[in-house]
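Participant: To start, I am sharing the structure in question, which I have written as structure tokens.
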Amino acid sequence: MAPRGFSCLLLLTSEIDLPVKRRA
């Protein structure tokens with residue numbers, strides 16, 4: 001598994017997940 005791809009995906013999911021949790 002590529003570290004760059006994983007960190008990029010993790011960053012994207014965390015950025016999308018945080019606002020959703022705050023709104024919920």
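Backbone N, Cα and C define each Cβ position, glycine as well.
So Swiss-Prot says this about it:
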{"type": "MUTAGEN", "residues": "PRO3 to Ala", "note": "Abolishes neuroprotective activity"}
{"type": "MUTAGEN", "residues": "PHE6 to Ala", "note": "Abolishes binding to IGFBP3 and increases insulin sensitivity"}
{"type": "MUTAGEN", "residues": "SER7 to Ala", "note": "Abolishes neuroprotective activity and dimerization. No effect on insulin sensitivity"}
{"type": "MUTAGEN", "residues": "CYS8 to Ala", "note": "Abolishes neuroprotective activity. Formation of short irregularly shaped fibers with BAX with fibers showing non-uniform diameters. Formation of thin irregularly kinked fibers with BID"}
{"type": "MUTAGEN", "residues": "CYS8 to Pro", "note": "Abolishes neuroprotective activity and interaction with BAX and BID. Abolishes BID-induced caspase activation and mitochondrial release of SMAC. Greatly reduced interaction with BIM. Abolishes BIM-induced caspase activation and apoptosis"}
{"type": "MUTAGEN", "residues": "CYS8 to Lys or Arg", "note": "No effect on neuroprotective activity"}
{"type": "MUTAGEN", "residues": "CYS8 to Asp, Glu, Phe, Gly, Ile, Leu, Met, Asn, Gln, Ser, Thr, Val, Trp or Tyr", "note": "Abolishes neuroprotective activity"}
{"type": "MUTAGEN", "residues": "CYS8 to His", "note": "Significantly reduces neuroprotective activity"}
{"type": "MUTAGEN", "residues": "LEU9 to Ala", "note": "Abolishes neuroprotective activity and dimerization"}
{"type": "MUTAGEN", "residues": "LEU9 to Arg", "note": "Abolishes binding to BAX. Abolishes secretion"}
{"type": "MUTAGEN", "residues": "LEU10 to Arg", "note": "Abolishes secretion"}
{"type": "MUTAGEN", "residues": "LEU10 to Asp", "note": "Abolishes secretion"}
{"type": "MUTAGEN", "residues": "LEU11 to Arg", "note": "Abolishes secretion"}
{"type": "MUTAGEN", "residues": "LEU12 to Ala", "note": "Abolishes neuroprotective activity"}
Participant: At the Cα level, what's the spacing in Å between LEU11 (mutagenesis position) and PRO3 (mutagenesis position), rounded?
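Facilitator: The Cα atom of LEU11 (mutagenesis position) is 12 Å away from the Cα atom of PRO3 (mutagenesis position).
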Participant: Rounded to a whole number, how many Å is the Cα of PHE6 (mutagenesis position) away from the Cα of LEU12 (mutagenesis position)?
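Facilitator: Cα to Cα, PHE6 (mutagenesis position) and LEU12 (mutagenesis position) are separated by 10 Å.
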Participant: Tell me, by DSSP, whether LEU9 (mutagenesis position) is helix, strand or coil?
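Facilitator: Its secondary structure by DSSP: helix.
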Participant: Validating a neighbour-count step here. Other CB atoms within 10 A of the CB of SER7 (mutagenesis position): how many?
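Facilitator: Looking across every protein chain shown, the total is 10.
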Participant: Among all protein chains shown, how many Cβ atoms are found within 10 Å of the Cβ of PHE6 (mutagenesis position), not counting that one?
Facilitator: 10
Participant: List every residue in the same chain as CYS8 (mutagenesis position), at least 6 positions away in sequence, whose Cβ is under 8 Å from its Cβ.
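Facilitator: Within the chain, CYS8 (mutagenesis position) has no Cβ neighbours under 8 Å at 6 or more residues' separation.
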Participant: Is it possible to get the count of other C-beta atoms within 10 angstroms of the C-beta of LEU12 (mutagenesis position)?
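Facilitator: Other Cβ atoms found within 10 Å: 10.
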